[in-house]
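Colleague: Just dropping this structure here.
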Amino acid sequence: MAKNLILWLVIAVVLMSVFQSFGPSESNGRKVDYSTFLQEVNNDQVREARINGREINVTKKDSNRYTTYIPVQDPKLLDNLLTKNVKVVGEPPEEPSLLASIFISWFPMLLLIGVWIFFMRQMQGGGGKGAMSFGKSKARMLTEDQIKTTFADVAGCDEAKEEVAELVEYLREPSRFQKLGGKIPKGVLMVGPPGTGKTLLAKAIAGEAKVPFFTISGSDFVEMFVGVGASRVRDMFEQAKKAAPCIIFIDEIDAVGRQRGAGLGGGHDEREQTLNQMLVEMDGFEGNEGIIVIAATNRPDVLDPALLRPGRFDRQVVVGLPDVRGREQILKVHMRRVPLAPDIDAAIIARGTPGFSGADLANLVNEAALFAARGNKRVVSMVEFEKAKDKIMMGAERRSMVMTEAQKESTAYHEAGHAIIGRLVPEHDPVHKVTIIPRGRALGVTFFLPEGDAISASRQKLESQISTLYGGRLAEEIIYGPEHVSTGASNDIKVATNLARNMVTQWGFSEKLGPLLYAEEEGEVFLGRSVAKAKHMSDETARIIDQEVKALIERNYNRARQLLTDNMDILHAMKDALMKYETIDAPQIDDLMARRDVRPPAGWEEPGASNNSGDNGSPKAPRPVDEPRTPNPGNTMSEQLGDK
């Protein structure tokens, strides 16, 4: 930044000097008005007058000098001067030099060209590559000294590591494979959800292989100029040929490798040209021996089939979400840099985090360390890991949000309805935690934690989920009446409706329609796929689908209503527990469902005489209630956005 400022200052000084030297020179001496000059001529005080256009340099008889200017053409001036014996000297007008004329005429164009070059250099990354380097590859070559990641830093994806380990062995000992006639795959495509470690695995390959490693993003190819993408692909492979054997890693390849065909607008032509060049370079007329292309994407469905065929990306490595054993290994890798308390058990944390990716687990360990740092602790304990898990799963607490007692009570009934139905219906995930503390965008959260990694779901389990989703709305309706039901169940209704529609149209859970696929692909339109969609069902079939979805919803809605009506004592008791403790866990829910006195949550400190429930002791055991409580008109708009 300082160098650029100095450069511009030097340029400004030079330009000012040039204009100063090429500009008209100012006359030395004082200036006198023309009338005074004429008066002195008439008084015979002037000895010499040098006339240069309208400027007159005057020398008086007493040797004083001054300059005056003729305001208008005066035809009598010359006669008057000669009459008074004034020496008249004529001087030619001052003309600029040829160099100055050329410079002044070309300066605006040169300035525009200079500004254009400056901005082009800035767009090329700071001006270090030259103004015409658009077609040069942006791939960065990393040497073995720059990459410290190894397979020891990658955990939770043993099968994927075994697949890519062959690449490393080939690069180290190619003769071992060649003598048996084997050929190493030219390309490996790593596929998996976001955060599962695809890029980390590529770094580990580079660290283990000890060969040059070129890395580039799929979005670095296509830019504002036509032909830049294809040129960069050619240049990248030219560089790789010079450094072979080597590895090229293309992250997020779906940015440039999407399926060719009709798309939106005409901008896809440049991307297709780039893709065509990549197809030729990977397996075209000229071979690229010793170059292995590794790519990563989380959208393999949009890639062009020609890119996925053998000879280009021969092997697809699925890097999926880790299972419980993989999560434990990942946690141990990230825990190596954190001082841990003796009570830390990675296996317990792994069992409580189903569905977490490697990035989620890394974030979990980091959040736990931050919680410990806020508490001025020297080690990280299980308490911090529980707080971190709740924050990631349910959102950050918003204790500063002001809620009235009526809103808290409505939220407590809503969340209690979810929890009770979740405990009473079959095959439902266990209730892990219920809270009325606002978290994220929700005023309250009921969190269900699966006991293991979910692979598939039965029809009974899905219907239980629908019943549980409507438990919150039904609790409000039963307690306060239909006219006081809030909008807090909007997200629950959306999720339940989508679940029921999928059961009918995709999973064959309708006796009337049978095991047929009725759902149309509803993915977003993207470049490389046709915009037009064909209709695959008649209007009558669509009407039957709507009827089946509605019947499925109503059946589970009525089941949830009956369960809540039969357990009103538990509903009121759970509301009281939530109003007092704000957050209850599985042990408190077990006490409530067993109609026992509720034990305080772990770490609970009695606040004294003041508490939300108006009772200093623990909430009492549920007791049968014959009539619903009086509706509270102050909670008609309690919004639990995304409360489940």
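Positions of Cβ are set from backbone N, Cα and C atoms, glycine also.
This is the original sequence, none of the listed changes applied.
What Swiss-Prot shows for this protein is this:
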type     : residues                                                       : note
BINDING  : Gly192, Pro193, Pro194, Gly195, Thr196, Gly197, Lys198, Thr199 : ATP binding site
MUTAGEN  : Phe225 to Cys or His                                           : Partially complements ftsH1 at 42 degrees Celsius, some protease activity in vivo
MUTAGEN  : Gly227 to Ala                                                  : Does not complement ftsH1 at 42 degrees Celsius, no protease activity in vivo
MUTAGEN  : Leu307 to Ala                                                  : Low protease activity in vivo
MUTAGEN  : Arg312 to Ala, Leu or Lys                                      : No in vivo protease activity, no ATPase activity in vitro; probably still binds ATP
MUTAGEN  : His414 to Tyr                                                  : Loss of protease function
BINDING  : His414, His418, Asp492                                         : Zn(2+) binding site
ACT_SITE : Glu415                                                         : active site
MUTAGEN  : Glu463 to Lys                                                  : In ftsH1; a temperature-sensitive mutant which increases the frequency of lysogenization of phage lambda; when associated with A-587
MUTAGEN  : Glu476 to Gln                                                  : Little effect on protease function
MUTAGEN  : Glu476 to Asp, Lys or Val                                      : Severe loss of protease function that is restored by excess Zn
MUTAGEN  : His536 to Arg                                                  : In hflB29; increases the frequency of lysogenization of phage lambda
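What's the neighbourhood like for these features in this structure?
Modeller: Look at Pro194 (ATP binding site): DSSP puts it in coil. Applying an 8 A CB threshold to same-chain residues 6+ apart, the list for Pro194 (ATP binding site) reads Asn298, Ser357, Ala359.
Counting every protein chain shown, 13 other Cβ atoms lie within 10 Å of the Cβ of Gly227 (mutagenesis position).
In the three-state DSSP reading, Leu307 (mutagenesis position) counts as helix. Here the Cβ of Leu307 (mutagenesis position) has 23 other Cβ atoms within 10 Å, regardless of which shown protein chain they belong to.
Cβ neighbour count for Arg312 (mutagenesis position): 21 (other Cβ atoms within 10 Å of its Cβ, all protein chains included). DSSP classifies Arg312 (mutagenesis position) as coil under the three-state reduction.
The secondary structure of His414 (mutagenesis position), as reduced to three states from DSSP, is helical. Over all protein chains present, the Cβ of His414 (mutagenesis position) has 32 other Cβ atoms lying within 10 Å.
Other Cβ atoms within 10 Å of the Cβ of Glu415 (active site) number 30 in total over all chains.
In the three-state DSSP scheme, Glu463 (mutagenesis position) is classed as helix. The Cβ of Glu463 (mutagenesis position) has 22 neighbouring Cβ atoms from other residues within 10 Å, across all protein chains displayed.
DSSP assigns Glu476 (mutagenesis position) to a helical segment in the three-state reduction.
Listed in sequence order, the residues of the same chain lying 6 or more apart from Glu476 (mutagenesis position) and placing their CB within less than 8 Å of its CB are Ser410, Tyr413, His414, Gly417, His484, Val485, Ser486, Gly488, Ala489.
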Colleague: Enter the number of other CB atoms within 10 angstroms of the CB of Gly197 (ATP binding site).
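Modeller: I count 27 other Cβ atoms within 10 Å of it.
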Colleague: Out of Gly195, Glu463, His536, point to the one nearest Leu307 (mutagenesis position) in space (Cα versus Cα); all of them are recorded positions in the record.
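Modeller: For Leu307 (mutagenesis position), the closest Cα among Gly195, Glu463, His536 is found at Gly195.
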Colleague: Within 10 angstroms of the C-beta of Gly195 (ATP binding site), what count of other C-beta atoms is obtained when all protein chains are considered?
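Modeller: 19, counting other Cβ atoms within 10 Å of Gly195 (ATP binding site).
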Colleague: Rounded to the nearest Å, what's the C-alpha distance separating Gly227 (mutagenesis position) and Arg312 (mutagenesis position)? Just drop the number here, would you?
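Modeller: Rounded to the nearest whole number, the Cα-Cα distance is 22 Å.
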Colleague: For the ATP site given as Gly192, Pro193, Pro194, Gly195, Thr196, Gly197, Lys198, Thr199, which other residues of the same chain have their Cβ within 8 Å of the site's Cβ centre?
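Modeller: So the extra residues in range turn out to be Ala296, Asn298, Val319, Ser357, Gly358, Ala359.
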Colleague: Work out the three-state DSSP category of His536 (mutagenesis position).
Modeller: coil
Colleague: Nearest to Thr199 (ATP binding site) in three-dimensional space, by Cα, is which of the recorded positions Arg312, His418, Glu463, His536?
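Modeller: It is Arg312, whose Cα lies nearest.
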Colleague: Considering only the recorded positions Gly195, Thr196, Gly197, Glu463, Asp492, which residue has the minimal Cα-Cα separation from His536 (mutagenesis position)?
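Modeller: Nearest listed residue in space: Glu463.
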